[in-house]
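Per Swiss-Prot, these features apply:
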type	residues	note
BINDING	Asn11, Asn78, Gly88, Asn89, Asn163, Asn199, Glu217, Arg218, Gly227, Thr228	substrate binding site
MUTAGEN	Cys87 to Ala	Completely abolishes the diaminopimelate epimerase activity
MUTAGEN	Cys87 to Ser	Strongly reduces the diaminopimelate epimerase activity
ACT_SITE	Cys87	active site, proton donor
MUTAGEN	Cys226 to Ser	Strongly reduces the diaminopimelate epimerase activity
MUTAGEN	Cys226 to Ala	Completely abolishes the diaminopimelate epimerase activity
ACT_SITE	Cys226	active site, proton acceptor
Amino acid sequence: MIFAKGHGTQNDFVLLPDVDAELVLTAARVAALCDRRKGLGADGVLRVTTAGAAQAVGVLDSLPEGVRVTDWYMDYRNADGSAAQMCGNGVRVFAHYLRASGLEVRDEFVVGSLAGPRPVTCHHVEAAYADVSVDMGKANRLGAGEAVVGGRRFHGLAVDVGNPHLACVDSQLTVDGLAALDVGAPVSFDGAQFPDGVNVEVLTAPVDGAVWMRVHERGVGETRSCGTGTVAAAVAALAAVGSPTGTLTVHVPGGEVVVTVTDATSFLRGPSVLVARGDLADDWWNAMG
């Protein structure tokens, strides 16, 4: 069984090319694959298929709004095996893989997801490296919220980027203070406000067009980066200074991306790296349940 390993600003994924959606992706198999000791290790799994194939085998009960049968479909699973609506870093790596592997020849095309269609532009593509931007759709502000991260209470802005986020801008937080925060510890939040859980970002206030961010992803824990989280962070940071639109560079532990927020949509641009390709042992895969 063929796989590839890639990352977007060190948010890493195992890609499983499965155009006809024939693989059975149980939660146990995904979790084992993402385990950094038992498996290959990753923050999530990206099945590379089409929307029509995913619907035909029951991965999708129906096509997400705006997604066409012929669109590529990113079947994204968190490290715990749960399905996820969207992953901004994952879309960039997914698009890079399609182009680098020859499955796609266009520089501009649509990647479908549970959150809907995501148009991508591949600005530069090599076998290992790419520069990709994604139209992430409109990021919707959902009001104020609170979370406890690393033993500290933060006030934030709830933002829907196809998945739920609570982006907490702290004007007193320094880059060093952010680095010292225990973001990997369990976070707490209002379960009534976020019944399905939430991704929590903690970030500095914008300075010279840039913010620094760390993220605790639901179903994963702290990751080196989160694409949708950087969009939520940019929305919250711009709102904190009274600007509903604008462009910010978002620094994360794994690198940096550029987020542009407009009245109608948002764009995420950043790198993708394809690290390896190989074969999974069928006996191991089958034994994982």
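Cβ from N, Cα, C; glycine included.
None of the substitutions listed is reflected here, since the structure keeps the original residues.
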CB within-chain contacts under 8 A for Glu217 (substrate binding site), separation at least 6: Asp43, Asn78, Asn199, Thr223, Cys226, Gly229
Largest separation between Cα atoms (Å) of residues that the record links to substrate, namely Asn11, Asn78, Gly88, Asn89, Asn163, Asn199, Glu217, Arg218, Gly227, Thr228: 17
Among Asn11, Asn163 [binding-site residues], residue with fewest other Cβ within 10 Å: Asn163
Neighbour count (Cβ, 10 Å) for Gly227 (substrate binding site): 28
Residues that sit under 8 angstroms from Gly88 (substrate binding site) by C-beta distance, when 6+ apart in the chain: Gly8, Val134, Met136, Val161, Cys226, Gly227, Thr228, Gly229, Thr230, Val231, Leu268
Three-class DSSP secondary structure - Cys226 (mutagenesis position): coil
Rounded distance in angstrom between the Cα atoms of Asn11 (substrate binding site) and Cys87 (mutagenesis position): 10
The one of Cys87, Cys226 whose CB sees the fewest other CB atoms within 10 Å, among these mutagenesis positions: Cys87
Integer Cα-Cα distance in angstrom, Asn163 (substrate binding site) to Cys87 (mutagenesis position): 9
